[in-house]
Amino acid sequence: MITHGFYARTRHKHKLKKTFIMLSAGLGLFFYVNQNSFANGENYFKLGSDSKLLTHNSYQNRLFYTLKTGETVADLSKSQDINLSTIWSLNKHLYSSESEMMKAAPGQQIILPLKKLPFEYSALPLLGSAPLVAAGGVAGHTNKLTKMSPDVTKSNMTDDKALNYAAQQAASLGSQLQSRSLNGDYAKDTALGIAGNQASSQLQAWLQHYGTAEVNLQSGNNFDGSSLDFLLPFYDSEKMLAFGQVGARYIDSRFTANLGAGQRFFLPENMLGYNVFIDQDFSGDNTRLGIGGEYWRDYFKSSVNGYFRMSGWHESYNKKDYDERPANGFDIRFNGYLPSYPALGAKLMYEQYYGDNVALFNSDKLQSNPGAATVGVNYTPIPLVTMGIDYRHGTGNENDLLYSMQFRYQFDKPWSQQIEPQYVNELRTLSGSRYDLVQRNNNIILEYKKQDILSLNIPHDINGTERSTQKIQLIVKSKYGLDRIVWDDSALRSQGGQIQHSGSQSAQDYQAILPAYVQGGSNVYKVTARAYDRNGNSSNNVLLTITVLSNGQVVDQVGVTDFTADKTSAKADGTEAITYTATVKKNGVAQANVPVSFNIVSGTAVLSANSANTNGSGKATVTLKSDKPGQVVVSAKTAEMTSALNANAVIFVDQTKASITEIKADKTTAVANGQDAITYTVKVMKGDKPVSNQEVTFTTTLGKLSNSTEKTDTNGYAKVTLTSTTPGKSLVSARVSDVAVDVKAPEVEFFTTLTIDDGNIEIVGTGVKGKLPTVWLQYGQVNLKASGGNGKYTWRSANPAIASVDASSGQVTLKEKGTTTISVISSDNQTATYTIATPNSLIVPNMSKRVTYNDAVNTCKNFGGKLPSSQNELENVFKAWGAANKYEYYKSSQTIISWVQQTAQDAKSGVASTYDLVKQNPLNNIKASESNAYATCVK
């Protein structure tokens, strides 16, 4: 059987888009049949009462028998020793049911199997010798065996000779049948059937010998989508078929071959089978093992297949920067047909594959452990044509729609049987599908893995004192070159720090601006970085830990970096304890077995110990108890620390009285503008329960409270706000009537509004203050001045490529023509900005080497600029910026003699003028053809 298939596939998300069914005429396949190639595949028949009927699944081995008067199907079954189920399997397409067949009347036809020739000779004919041929009949009607004439025994026998010989045998058979007891109609039908079968027996035998072929040709796109599959029987008996199957396909620009073998075991009503396949993707060098099982019945097929990779990771054939390997998986398939309407069929399949990035639908949509369910229907109006539609729905709401049309031409069947609807039923029976191809996924589903084409590593964490600038060491490996690094420094920015580019030419030159040290709080910040290359690929996320030390701490010092209590209050009963934990690190690394001393700074309480050693995690603990109500402050210190680190104050309370158990401020700094408020929250408890409607009295050393007294709510909380118009530090205290002792909140500080004075910009080269000049000297520097806030500033630039800024000093370096914003953040988290406007022009000295005048002109032209129009233009630059070597970039230059544009007279004379940006010294009549000056360009 040769099958031509044509398919159209559409992919869609949520909705199915319009699709078109591609139809095409099948390609004709012609065979030249050589007698020698299949002489040993002949069927030999003898008709006699001593032989038994054997079933066979090919039409040429079946007999169309006409019932005689008084004869029934049951009579034939008994007399010929044929199971009724066997007769029914051959006649399903002629009768609507088995009972209808049993009622067949005289004159109606019944298909019966022919009998095979037993071995009556010492050996079968040798290849190429004359085979013995007998006509067909039923048991009890013996025909004598006829030997082929010498003319047709030669190995070069032609098809015409074979056909003529078959006709002669048919004529001889006709005369013999007329003399038998069979009726005339039967003799006529038998003679005609045998004659026709003999005429095509050579071709049929060849096709049966070579099994089933299925071809799908796609003419477009260099035949992408085409395939060929071939099933070859090795051994074929009534109850068992052993076969091999080979296939090849060219799909998605990959050439894949399949080689398998299996067995099918036929029972009266069903078939059980197994198969093993090796799949080889020659384009991508992928190998896979497939193991499958089959269970078929009339009008029903099912199969299960497992797929197991035999090759590992290697560079992908068609997916750039990825490795690939076969994905392990399985599928379960069901196909069913309506016995009452066999032209209509249904399909159900589930498939599952395993891996992190599996391309079940396509290589552009990678999924983790994807699965998909497929439902489909097909329609076969005649055996020649089958049309179908499949819908597949999978993981991630992926959808797939497949329209198909197959043209199936069976060379072992007459043309009339391939275009008549009544023969469709035969295709759906177990006997009719005996040689069908194994139902499996012959395409190798692949799993992908991104290659390590870009990696980022930060080998060292950062430890530094507050508000310092620390260089970040980065190690980048990139296949396509580094484009940028994206940082998530939100935790650092929330406290006034940041990660910024240093302004150099390197894309990986970054620095960390450390925020102010938070007394009693966490001073460890987690920052992540991700690198991107020039092709848009990204690296893994890399974590950088930044530890901020107070000014009293020293880098490389073994010191307490965090000191906290497990709660803010406890009972003043001498029993309930508050536990303190001190964390000791050196350059951000926890230090074990370090002695830590503890002291009570204020208040009355008792420590469990005056010192303790750190454990393996760098932590030392101590407990605190008191039998007197009040606030207590405890400190911790290592031997290398010059000053101790205080923890936040805790409160011991009398449980029999309404007491303040907690007081806190929402921030520690604010602007002294009378509007920026700090909110204080006090909690009042008695025993273990909050006290409502309790009056709390507040006092402050600076600023204005929203109220001097507030009553607690149902949860025991009372709140007030504090504002100030005067800069300075403020201490707020709270008290309740039952306890005569004040409870103090953490100290806060008010600052004036942070501003940048854009009219007081200092030019580094001249010391002159004022507005920023509108003509820039590249790499010229200016100092910005901020005022207000807490006086501790962190500077940053929105675009360091235009103008970078020193994070601590506010010194700006001008680099390229453009605009950017400079920001300053004070430790009280105020922010002020200054926008640098695009200059009218940028003076760019090219310091690589001295060049001729014409080379200088070309250099500036390539740069997108031109030479200065005159010496006066450069003189104005000198007046605005001073000597160029006053700036860091030019500090090693003793002179920067620069060409200026020639006048008409200069051009005639071959001379030009120059101007020195370090020493001024304007010169004229300098020979233009010699390398006497630099190319300083105006952009």
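Using N, Cα and C of the backbone, Cβ positions are placed for all residues, glycine too.
In this structure the noted substitutions are not present, so the sites keep their original residues.
Summarising the annotation, Swiss-Prot assigns domain 'LysM' to 63-112.
Residues or ranges marked as domain 'Big-1 1' by Swiss-Prot: 560-653. Taking H, G and I as helix, E and B as strand and the rest as coil, DSSP gives the domain 'Big-1 1' (560-653) the counts 0 helix, 54 strand, 40 coil.
The annotation domain 'Big-1 2' is assigned in Swiss-Prot to 660-751. Per-residue confidence over the domain 'Big-1 2' (660-751) averages 91 (mean pLDDT, predicted model).
For the mutagenesis of W899 to A, Swiss-Prot gives this note: No effect on intimin expression or association with the bacterial outer membrane. Host cell adherent bacteria are unable to initiate host cytoskeletal rearrangements. Disrupted intimin-intimin receptor Tir interaction, thus preventing bacterium from forming actin pedestals in the host cell. The structure shown keeps the original residue. On its own chain, W899 (mutagenesis position) has Y853, A856, L867, A912, S913, T914, A933, Y934, A935, T936 as residues at least 6 apart in sequence with a Cβ closer than 8 Å to its own Cβ.
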Key: Secondary structure tally of the domain 'Big-1 2' (660-751) (DSSP, helix then strand then coil)   = 0 helix, 52 strand, 40 coil
Three-state composition of the domain 'LysM' (63-112), taking helix and strand from DSSP = 20 helix, 8 strand, 22 coil
